[in-house]
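The structure appears below as structure tokens.
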Amino acid sequence: MAPKRKRPATKDDTTKSIPKPKKRAPKRAKTVKEEPVTVVEEGEKHVARFLDEPIPESEAKSTWPDRYKPIEVQPPKASSRKKTKDDEKVEIIRARCHYRRAIVDERQIYELNDDAYVQSGEGKDPFICKIIEMFEGANGKLYFTARWFYRPSDTVMKEFEILIKKKRVFFSEIQDTNELGLLEKKLNILMIPLNENTKETIPATENCDFFCDMNYFLPYDTFEAIQQETMMAISESSTISSDTDIREGAAAISEIGECSQETEGHKKATLLDLYSGCGAMSTGLCMGAQLSGLNLVTKWAVDMNAHACKSLQHNHPETNVRNMTAEDFLFLLKEWEKLCIHFSLRNSPNSEEYANLHGLNNVEDNEDVSEESENEDDGEVFTVDKIVGISFGVPKKLLKRGLYLKVRWLNYDDSHDTWEPIEGLSNCRGKIEEFVKLGYKSGILPLPGGVDVVCGGPPCQGISGHNRFRNLLDPLEDQKNKQLLVYMNIVEYLKPKFVLMENVVDMLKMAKGYLARFAVGRLLQMNYQVRNGMMAAGAYGLAQFRLRFFLWGALPSEIIPQFPLPTHDLVHRGNIVKEFQGNIVAYDEGHTVKLADKLLLKDVISDLPAVANSEKRDEITYDKDPTTPFQKFIRLRKDEASGSQSKSKSKKHVLYDHHPLNLNINDYERVCQVPKRKGANFRDFPGVIVGPGNVVKLEEGKERVKLESGKTLVPDYALTYVDGKSCKPFGRLWWDEIVPTVVTRAEPHNQVIIHPEQNRVLSIRENARLQGFPDDYKLFGPPKQKYIQVGNAVAVPVAKALGYALGTAFQGLAVGKDPLLTLPEGFAFMKPTLPSELA
């Protein structure tokens, strides 16, 4: 069966409360005495009554046709999460007539499209709504229909309302009908454009009760900028949101949008890959964007793992790859901008602050200062030929932390290049200026406003389910989770058009989703539009389940990207926090869409050559032809997969990294004892029996079987793992299965990773195929490091699907409010058609 797809929310004018669990919503209308509306006599007070004559019947029936149809029971129109008992049947209240004005408690007059407080439970803040309908029911009761605003604390960010301005609320599409007497107080809510400059405050917001610049849609917890036409429609029917400064703000946003569209016309974009690993996420994003017609290029990448950086640089020689921490990278970006300002390449209102930056005073005769350095040991004088690099941190762990320049010395080659602190090169201003100007022109480092897309998955060891020592109470205090703060700080500094963050689904589970809520709140604080969802790798053409959390961000001038719907059938597994279950990207249950069959292990790796436990070669040749569409596609070289027409016959299809972790002699002997059949594991070893409750134990009275080394065949850790209930230790995979999740380790001690027919664990290449890496994607480092690179990666087909959605949004091709996007038929194995000049 296919997983369920959630329907987008639509208008619902029933008596049903807001359908999303645990989110603040008005209560059902209270029961009132069933009596017709009477004329108010002098001295008599009623809780609520309508004013003026009713709206003409023809106009009312045209505006609210459902109110005048015969009474019938039908399912609700709006749905955002899984159905509850209250969703089964809802009766639409039939109207006798509609009104434009009402008075409550003989003191407060309300008109259509007014904003108001609505009574809530005792001791709780009142609800906030826009009145979109007022009518007398056929039963004689008085009603109004509310379209609800959400306070920040009522949204997915919850406690991180502290990051949001106090008066800010979010407009939803959720509507329901309540008794008129529940109206409590009239409000002044300003509908304003979402401003990219978070430091700029529109003066009119100081005198209002609340202001609203974003919609909040429950499906996929989407925060989207209010469109200008929406504000105009509201202002036409209301006296609010008409201040001159608000209109000017809207015009400013419009100008930004037009400028963005001119840039988009070139269909080119730059990408920064943070925590890049070996580059899977950016590789997939660029592949998918290209299929949408956008030429997305990974211009910069950062990771602290040297082996991963080498892998990325080899496969993407066009990328500026930096092996450094994200913290140091942020410091470097700030110092680079200062240098650009100092050399008048970039404007700044405080440019005078950088006049003597690092001792590089802007004096003309500074060029006469010697650019030489004397070696104290032998008296040799070195002359700076040119500056060839820049870095921040502690190069080779030898010097103090700071900004360093890489120097090429006159009459020496690059093997003698050295890193020198910039303060020691203050007499080389001319050389530094030359380097900075060349670097600025070529874009060796991104500058604020100069990046189109930032992607990355901040390290998740502190929240991963594979980490048994997680800080459950305050995850942001865990040093392993601090990178989430750094990631958001880099986004805030660079202000890219689009942001895509990836992480494990445990981000939603641990501490009630604390870190995920923080990430959403932080992006909203920066005035990014936001959408989050979960995607399973197997639903996009892999023999691996691998569910991951993704968070989109987009500037107000852009369209927030959608999530791509699955291309392959897949049965979902695992437990998801109830509140986020509806955020899984999937089709509705019972849908009629024809999805491709799910891929199995045999579809993915059956064509690979047999290798032994001791195999160490980095390159080998194929000995079989591919037999499945996946195998044919994954073998394509980069030039073939990119749609290039210039196929070099001299290039051969090479298979990289098809060698397994070389197991020690004891583990190898154990693997050889695992039967070659489905479901086999250590429980098949001699002397192991399964007792009550599926708990394993050793057979009593029998001597334990020993290995050649003298150690026991059945290790104690296998008997005690998960209290003896696990079947994972030394588990053998089978051809008709899918892998739950490719991880960073290859030891078979507590996972099912043994090859179906060979006495070894899955090779690095087999794991890489399960992640969707092309066969020609070469990895670097020791075997364990290669497994880590593959296990930490975002599945390439998932990133490819997201790249297509990104490209569609970037080019302004996304239409409608649906948070989900249908991919083209055959997308999984689709190759782009390049223009002739690029082919």
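For all residues, glycine too, the Cβ spot is worked out from N, Cα and C.
At each noted position, the model has the original residue.
According to Swiss-Prot, the feature domain 'BAH' maps to 108-227, an assignment based on sequence analysis. On the 0 to 100 pLDDT scale, the domain 'BAH' (108-227) averages 93 in this prediction.
The domain 'SAM-dependent MTase C5-type' annotation in Swiss-Prot covers 269-813.
Quoted from Swiss-Prot for the published mutagenesis G279 to E: Loss of activity. For the recorded site, G279 (mutagenesis position), the DSSP three-state label reads coil. Residues within less than 8 Å, Cβ to Cβ, of G279 (mutagenesis position) and separated from it by at least 6 positions along the same chain comprise D273, T298, A301, A308, S311, L312, N315, H316, T319.
Listed in Swiss-Prot as a mutagenesis experiment, F382 to A is described as follows: Loss of binding to H3.
The domain 'Chromo' annotation in Swiss-Prot covers 382-447 and is backed by sequence analysis.
Here the Cβ of G456 (mutagenesis position) has 27 other Cβ atoms within 10 Å, regardless of which shown protein chain they belong to. Under the heading of mutagenesis, Swiss-Prot lists G456 to D and annotates it as follows: Loss of activity.
The active site annotation in Swiss-Prot covers C460.
The annotation that Swiss-Prot gives for the mutagenesis experiment G465 to D reads: Loss of activity.
Here the residue is the original one, while Swiss-Prot reports the published mutagenesis R470 to K with the comment In cmt3-10; partial loss of activity.
Annotation for G541 (mutagenesis position): spatial neighbours T567, H568, A596, L599, F630, G772, P797, A828, F829, criterion Cβ-Cβ under 8 Å with sequence separation of six or more. Here the residue is the original one, while Swiss-Prot reports the published mutagenesis G541 to E with the comment In cmt3-6; loss of activity.
Of all Cβ atoms in the protein chains displayed, 15 besides its own lie within 10 Å of the Cβ of G724 (mutagenesis position). Secondary structure at G724 (mutagenesis position), taken from DSSP and collapsed to helix, strand or coil, is helix. Among the mutagenesis experiments that Swiss-Prot reports, G724 to E is described with the note: In cmt3-4; loss of activity.
Swiss-Prot gives this note for the published mutagenesis S763 to F: In cmt3-8; partial loss of activity. Other C-beta atoms found within 10 angstroms of the C-beta of S763 (mutagenesis position) number 26, with every protein chain shown included.
Here the residue is the original one, but Swiss-Prot notes a mutagenesis experiment at this spot, R769 to K: In cmt3-3; loss of activity. For R769 (mutagenesis position), the same-chain residues 6+ apart in sequence whose C-beta sits under 8 angstroms from its C-beta are V604, I605, L608, I634, D775.
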> How long is the line from the C-alpha of F382 (mutagenesis position) to the C-alpha of G456 (mutagenesis position), rounded to the nearest angstrom?
Replying inline: 42
> Tell me, by DSSP, whether G456 (mutagenesis position) is helix, strand or coil?
Replying inline: strand
>> Between the Cα atoms of G456 (mutagenesis position) and S763 (mutagenesis position), what distance do you get, rounded to the nearest Å?
In response: 26
>> What's the number of neighbouring CB atoms sitting within 10 A of the CB on F382 (mutagenesis position)?
In response: 17
>> For the domain 'Chromo' (382-447), how many residues does DSSP put in helix, in strand and in coil?
In response: 27 helix, 24 strand, 15 coil
